[in-house]
Amino acid sequence: MSEQRDSRGMPQAGFIIEHQSSDHKWKVLRNIYSGPFSDVYVVADTVTNEKYAMKCERQEGNSRPVLKLDVMVLMATKGLRGFPNFVAAGRTDVYRYCIMQLVGPDLGRLRRTRPERKFSLPTALQILGQTLRRLEDLHNCGWLCRDVKAPNFCIGVGENESTVYILDFGFARKFVDKEGKIIPPRTAAALMGTFQYCAVSAHSHKDQCARDDLESWFYMGIELLKGPLPWANIDGHKNHKQIGEAKVAIRSEPLRSEFFEGVPKQFNEILTILDQTSYFDRPNYKKLGDLLSQAATEHQVTLKEPLDWQNNERMQQKAIFVGELGESHQASAKLDAKDNANESMDIEFDDMPPKEGISKSLSAEKSCTKNVETARTEK
């Protein structure tokens with residue numbers, strides 16, 4: 001390997017990644033995100049010059065490595081529409097890496113370029129239809145996301161710019177056993193996800209299920225349609241329970257009517273359906289999709305109209321620019337920090353769950369990822 005590494009031992013521009021079990025090599029073109037334990041790069045195949053994204057994660061000092069979850073989920077969903085193509089994964093003595101399809105800017109950043117920080121109705125409904133299908137596919141593969149939000153969905157680049165991709169599975173968890181049966185909930189679980197979007201049950205340290213991913217999807221949908229959520233300015237790091245209480249409050253009048261003001265009435269029914277779905281139930285994805293179609297019909301829009309970033313030259317240029325750089329949602333958040341100061345951040349713990357069940361919670365998180373070593377050099 002070449003010697004272009006920074007002081008932490010992480011690769012820099014010009015560094016050559018050599019896959020351990022094949023003759024493939026990738027050249028690092030640029031770093032587009034750098035954090036305490038992880039970096040994201042644009043790399044190019046040294047033979048074809050095709051560009052990819054590469055996520056690297058330091059091994060030393062990383063108390064909760066998550067790249068292995070990305071690898072496991074991308075391998076499980078390989079070939080499914082709207083999931084970045086998994087290319088290769090491996091490790092060096094300093095870091096683990098995963099090479100995958102390059103995608104464009106995330107939906108959170110795109111939304112913030114729009115007037116009033118919301119998408120048009122045709123675009124929002126199309127996004128929600130696509131993201132609903134992504135979650136159904138993920139669940140069918142036996143995985144929960146546990147961090148559904150706009151920044152974890154990106155648009156494609158070039159001819160794929162109308163496709164919405166789901167990515168960043170650092171909080172994912174296997175929720176079915178080898179026989180395909182849903183794993184019973186633990187006594188207590190760590191609060192996983194993002195304050196603004198996590199399900200009400202997560203605020204009470206309950207184990208999450210497929211319904212909870214869809215509850216987060218629902219909050220994301222309201223944000224895409226109306227702009228920032230009512231609890232967007234509450235500091236969840238100081239009081240996440242207040243956000244949970246706000247989510248409970250919008251389920252009753254008079255706040256319920258206010259919450260749904262300006263959005264298709266079908267979203268009121270969507271929330272009712274989700275609240276009636278239990279931990280062990282399979283969500284009615286078809287019914288939810290049908291309600292999106294009904295909303296489009298009632299508002300006389302089609303679900304085949306050009307998307308906002310295809311209609312708007314500024315958004316289109318930004319999408320092409322960011323896509324060419326292969327920017328991840330973390331980099332988007334970094335660039336837009338001043339414009340989006342109150343956005344919640346990913347968390348693992350805010351406060352501790354009840355003492356009973358803590359060890360079960362943590363050991364289960366480890367057990368769902370222990371087999372990743374078999375995939376570390378998988379191509």
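Glycine too: its Cβ is placed from the backbone N, Cα and C atoms.
Where a substitution is noted, the model still shows the residue that was there originally.
Fair warning: this is a prediction, and the values are worked out from it, not measured in the lab.
Taken from Swiss-Prot, the feature domain 'Protein kinase' covers 26-302, and the record attributes it to sequence analysis. Confidence annotation: the domain 'Protein kinase' (26-302) carries a mean pLDDT of 95 in the model.
Annotation source Swiss-Prot lists ATP binding site at Ile32, Tyr33, Ser34, Gly35, Pro36, Phe37, Ser38, Asp39, Val40, Lys55, citing sequence analysis.
The mutagenesis experiment Val71 to Glu is recorded by Swiss-Prot, whose note states: In hc163; premature spermatid activation in spermathecae. Premature spermatid activation in spermathecae is suppressed in a zipt-7.1 mutant (ok971) background.
Under mutagenesis, Swiss-Prot gives Ser120 to Phe with this note: In hc189; restores fertility in spe-27 mutants by rescuing initiation of spermiogenesis. All protein chains considered, the CB of Ser120 (mutagenesis position) has 18 other CB atoms within 10 Å.
What Swiss-Prot lists as active site, proton acceptor is Asp147, and the listing cites sequence analysis.
Looking at Swiss-Prot, the entry for mutagenesis of Thr194 to Ile says: In hc92 and hc143; sterile. Failure to assemble MSP into fibrous bodies and absence of spermatids due to spermatocytes arresting at the diakinesis stage. Other Cβ atoms within 10 Å of the Cβ of Thr194 (mutagenesis position) number 22 in total over all chains.
Arg211 to Gln appears in Swiss-Prot as a published mutagenesis result, with the remark: In hc165; restores fertility in spe-27 mutants by rescuing initiation of spermiogenesis. Sequence-distant contacts (6 or more apart, same chain, Cβ under 8 Å) of Arg211 (mutagenesis position) comprise Ala199, Leu274, Thr277, Ser278, Tyr279, Asp281, Pro283.
According to DSSP, Pro283 (mutagenesis position) sits in a coil region rather than a helix or strand. All protein chains shown were included, and the count of other CB atoms within 10 Å of the CB of Pro283 (mutagenesis position) stands at 22. In Swiss-Prot, a published mutagenesis experiment is listed as Pro283 to Ser, annotated In hc169; restores fertility in spe-27 mutants by rescuing initiation of spermiogenesis.
The local packing around Ser38 (ATP binding site), expressed as other Cβ atoms within 10 Å of its Cβ over all shown chains, amounts to 21. DSSP gives Val71 (mutagenesis position) a helix state. There are 22 other CB atoms within 10 A of the CB of Asp147 (active site, proton acceptor), with all protein chains counted.
Distance noted between the C-alpha atoms of Thr194 (mutagenesis position) and Ser34 (ATP binding site) is 21 Å. Spacing of Asp147 (active site, proton acceptor) relative to Val71 (mutagenesis position) is 16 Å (Cα to Cα, whole number).
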